[in-house]
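Asks: Below you'll find the structure I mean.
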Amino acid sequence: MESRVLLRTFCLIFGLGAVWGLGVDPSLQIDVLTELELGESTTGVRQVPGLHNGTKAFLFQDTPRSIKASTATAEQFFQKLRNKHEFTILVTLKQTHLNSGVILSIHHLDHRYLELESSGHRNEVRLHYRSGSHRPHTEVFPYILADDKWHKLSLAISASHLILHIDCNKIYERVVEKPSTDLPLGTTFWLGQRNNAHGYFKGIMQDVQLLVMPQGFIAQCPDLNRTCPTCNDFHGLVQKIMELQDILAKTSAKLSRAEQRMNRLDQCYCERTCTMKGTTYREFESWIDGCKNCTCLNGTIQCETLICPNPDCPLKSALAYVDGKCCKECKSICQFQGRTYFEGERNTVYSSSGVCVLYECKDQTMKLVESSGCPALDCPESHQITLSHSCCKVCKGYDFCSERHNCMENSICRNLNDRAVCSCRDGFRALREDNAYCEDIDECAEGRHYCRENTMCVNTPGSFMCICKTGYIRIDDYSCTEHDECITNQHNCDENALCFNTVGGHNCVCKPGYTGNGTTCKAFCKDGCRNGGACIAANVCACPQGFTGPSCETDIDECSDGFVQCDSRANCINLPGWYHCECRDGYHDNGMFSPSGESCEDIDECGTGRHSCANDTICFNLDGGYDCRCPHGKNCTGDCIHDGKVKHNGQIWVLENDRCSVCSCQNGFVMCRRMVCDCENPTVDLFCCPECDPRLSSQCLHQNGETLYNSGDTWVQNCQQCRCLQGEVDCWPLPCPDVECEFSILPENECCPRCVTDPCQADTIRNDITKTCLDEMNVVRFTGSSWIKHGTECTLCQCKNGHICCSVDPQCLQEL
């Protein structure tokens with residue numbers, strides 16, 4: 001109900017906008033004949049009178065030709081057409097009777113993105129295209145276009161909606177897979193042929209146009225209805241709603257995360273800090289660490305060597321080191337007995353009687369220090385040492401470092417006989433003359449290392465280390481030698497590649513019969529593997545089920561080889577790669593579509609009126625057929641009813657729409673068969689009996705350009721049945737059994753879809769907006785919409801036919 005209201009509203013809002021004037025905006029128009037600049041010098045075509053005199057018309061002759069847009073012209077076409085879902089193909093034509101040819105073709109390599117074809121052999125118009133899932137599709141419209149008469153044809157494509165008008169009459173309207181116009185570079189545009197060798201259109205074409213606009217058929221038939229928006233317009237509205245829903249869901253999720261973060265941020269003050277030796281410093285804060293000036297920048301400590309000042313000291317003071325500081329500062333001095341002492345320094349003086357007196361520099365004066373007595377020593381007098389700064393002797397080997405010293409980080413205290421001194425650790429150098437502060441020596445930068453060739457020097461605190469270059473292994477702490485990755489099996493070569501050791505590395509080369517860069521080698525099969533086969537070894541193909549042969553070129557006929565046993569009411573029909581059981585004439589499927597044909601049941605021809613009994617007979621239904629019986633006592637004519645007309649008993653006639661089939665009436669039954677071909681008869685109809693055509697000009701070249709077929713030969717190519725008829729190749733889709741199920745899938749390398757019960761496995765998505773999904777955030781999602789599951793980064797969900805289908809993207813996980 002909601003979808004119908006939405007559509008009516010959309011028609012009211014946008015319907016009037018679709019009623020344009022009959023003039024076409026040139027930016028939306030591709031006038032093919034004008035842009036290709038066809039003329040008298042163009043081989044294979046010539047200008048002739050058309051349906052009207054307003055534009056030029058050209059006769060496409062049965063001669064070799066190459067009507068192909070130049071690269072620049074084709075790209076101009078594709079710039080207007082690329083990634084558009086609303087366009088119309090228009091053409092006025094007069095096609096030669098029985099000709100099968102391509103009107104226009106847009107293809108890249110073997111991929112037909114858009115090709116319009118008319119088959120006079122089978123009396124049908126075909127549209128070949130690729131869908132958004134990159135699968136090839138063919139829509140067949142039964143219609144006699146190749147009748148040597150003028151026709152106006154328009155094919156309007158609007159998203160998944162096709163409308164075919166012929167002579168301003170709507171002939172067909174279908175819902176299909178949405179065609180893709182994501183045309184890659186190198187795509188080609190052909191007119192009147194598929195390529196240089198195939199699909200030659202024979203006849204006259206006029207007014208060949210592509211209109212990239214809604215309801216483009218109006219340009220050809222102005223009186224047609226155009227008051228309501230197109231399917232693409234409606235799909236666009238639905239898409240916008242889905243996009244808005246997705247934006248709303250993402251915005252709500254972002255808002256929820258932002259609120260959570262704000263709640264956490266309200267509880268704390270976040271600032272980048274630095275921590276050094278147990279002390280935390282704020283951003284941009286600077287401090288002195290020994291002889292380094294350090295700063296906290298963006299949470300990282302950056303230090304530089306401190307540059308000490310050299311101040312002028314006042315009278316009775318001089319520069320001296322101060323405990324805990326790197327640079328010298330002005331310090332008071334004392335002059336005593338011709339020597340200079342700094343504040344706090346002590347000195348002993350011995351009298352002539354040997355009495356020791358201790359002095360200390362205080363307030364620029366040497367003052368007497370009272371003696372507090374000395375501890376008893378436990379060493380002989382010969383091992384006792386007299387000190388210059390104390391009246392108390394110590395034993396030899398006394399630990400002066402245990403008392404007090406000024407040796408900082410990376411400097412160690414060493415005991416001398418009468419005092420302690422500082423010494424830099426190995427690998428460090430002094431920052432001042434007393435060795436109290438030291439810094440690391442970068443042996444690598446200064447060339448003071450022993451690393452040899454094939455190594456790289458890496459500085460470490462107080463030392464260095466030599467690491468091996470890539471492709472080398474260690475001999476000792478300073479040397480490395482070449483590493484043969486091939487012998488040690490430490491290479492990345494493919495199992496089908498040969499490893500060759502090189503200096504510092506190795507090379508990988510694919511073995512004969514394989515191709516690739518060495519790290520990845522794939523088997524190479526000279527003739528290729530057809531029908532989905534995989535090349536698994538040099539010139540060895542692994543064929544999919546249903547095919548055999550060196551190149552998987554031969555279809556296995558399951559029907560004739562006895563692999564299949566169909567029900568007695570069904571015939572086995574072989575298809576490329578597989579088969580199916582099709583109900584015999586007189587039977588139809590009951591809707592269960594049993595694979596073996598058990599679901600075939602009798603058709604009551606009498607009850608349904610599908611019989612040929614004349615009015616003077618009575619129809620009796622039989623299993624798989626019927627009987628025309630004459631009532632007792634009456635003299636029946638044995639006439640037949642065919643296509644609403646009376647055919648007399650014994651009468652023979654040719655079908656109106658199939659000149660190659662002959663029918664006869666025999667006692668109320670109509671029996672039809674193909675014409676018997678007598679190749680000895682000089683008047684034999686070569687159209688019906690192509691096998692009787694010996695002319696070389698009637699032969700056909702296979703699409704691969706290698707195989708030559710005689711007229712009448714048939715073959716299968718890319719899920720199409722192809723036939724050579726008097727030099728023309730005509731291909732049509734292989735018949736597939738009906739798939740009466742909600743969900744279907746087209747397996748890879750197969751031609752016909754199969755039913756599946758899991759909607760997430762289905763290939764196609766029905767664009768029914770009434771089938772919605774409710775996601776994990778309680779947001780309504782339309783069929784076809786996709787989203788990233790809330791709380792995840794790599795789980796992609798999609799609404800398919802009202803079901804939520806989710807999968808994890810492996811590439812996304814690798815990028816995290």
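Yeah, the Cβs are placed from backbone N, Cα and C, and that goes for glycine too.
At each noted position, the model has the original residue.
As listed in Swiss-Prot for this protein:
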DOMAIN    272-331  domain 'VWFC 1'
DOMAIN    440-481  domain 'EGF-like 2'
DOMAIN    482-522  domain 'EGF-like 3'
DOMAIN    698-756  domain 'VWFC 3'
MUTAGEN   TYR450 to Ala  Diminished binding to ROBO3; when associated with A-448
MUTAGEN   ARG452 to Ala  Diminished binding to ROBO3
MUTAGEN   ASP477 to Ala  Abolished binding to ROBO3; when associated with A-478
MUTAGEN   TYR478 to Ala  Abolished binding to ROBO3; when associated with A-477
MUTAGEN   LEU498 to Ala  Abolished binding to ROBO3; when associated with A-500
MUTAGEN   PHE500 to Ala  Abolished binding to ROBO3; when associated with A-498
MUTAGEN   VAL509 to Ala  Diminished binding to ROBO3
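On this model, are these features tucked inside or out on the surface, and what's nearby?
Replies: The domain 'EGF-like 2' (440-481): residue composition by secondary structure is 4 helix, 18 strand, 20 coil, according to DSSP.
Averaged across the domain 'EGF-like 3' (482-522), pLDDT in this predicted model comes to 88.
Within 10 Å of the C-beta of TYR450 (mutagenesis position) there are 12 other C-beta atoms, taking all protein chains into account.
With a cut-off of 8 Å between CB atoms and residues at least 6 apart in sequence, the same chain places CYS466, TYR478, SER479, CYS480 near ARG452 (mutagenesis position), listed in sequence order.
Long-range Cβ neighbours of ASP477 (mutagenesis position) (same chain, at least 6 residues apart, Cβ-Cβ under 8 Å): MET465, CYS466.
Neighbour count (other Cβ atoms within 10 Å of the Cβ, all protein chains): 15 for TYR478 (mutagenesis position).
Listed in sequence order, the residues of the same chain lying 6 or more apart from LEU498 (mutagenesis position) and placing their CB within less than 8 Å of its CB are CYS508, VAL509, CYS510, LYS511.
Within the same chain, the residues at least 6 positions away from PHE500 (mutagenesis position) whose Cβ sits under 8 Å from its Cβ are CYS486, HIS506, ASN507, CYS508, VAL509, listed in sequence order.
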Asks: Which bits of the chain, at least 6 residues beyond where the domain 'EGF-like 3' (482-522) starts or stops, bring a Cβ under 8 A of a Cβ in it?
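Replies: Distant Cβ neighbours of the domain 'EGF-like 3' (482-522) are 454, 469-473, 535, 537-539.
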Asks: Using DSSP, tally how many residues of the domain 'VWFC 3' (698-756) sit in helix, strand and coil.
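Replies: Counts, helix then strand then coil: 1 helix, 24 strand, 34 coil.
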Asks: Per DSSP, what is the helix/strand/coil residue tally across the domain 'VWFC 1' (272-331)?
Replies: 0 helix, 31 strand, 29 coil
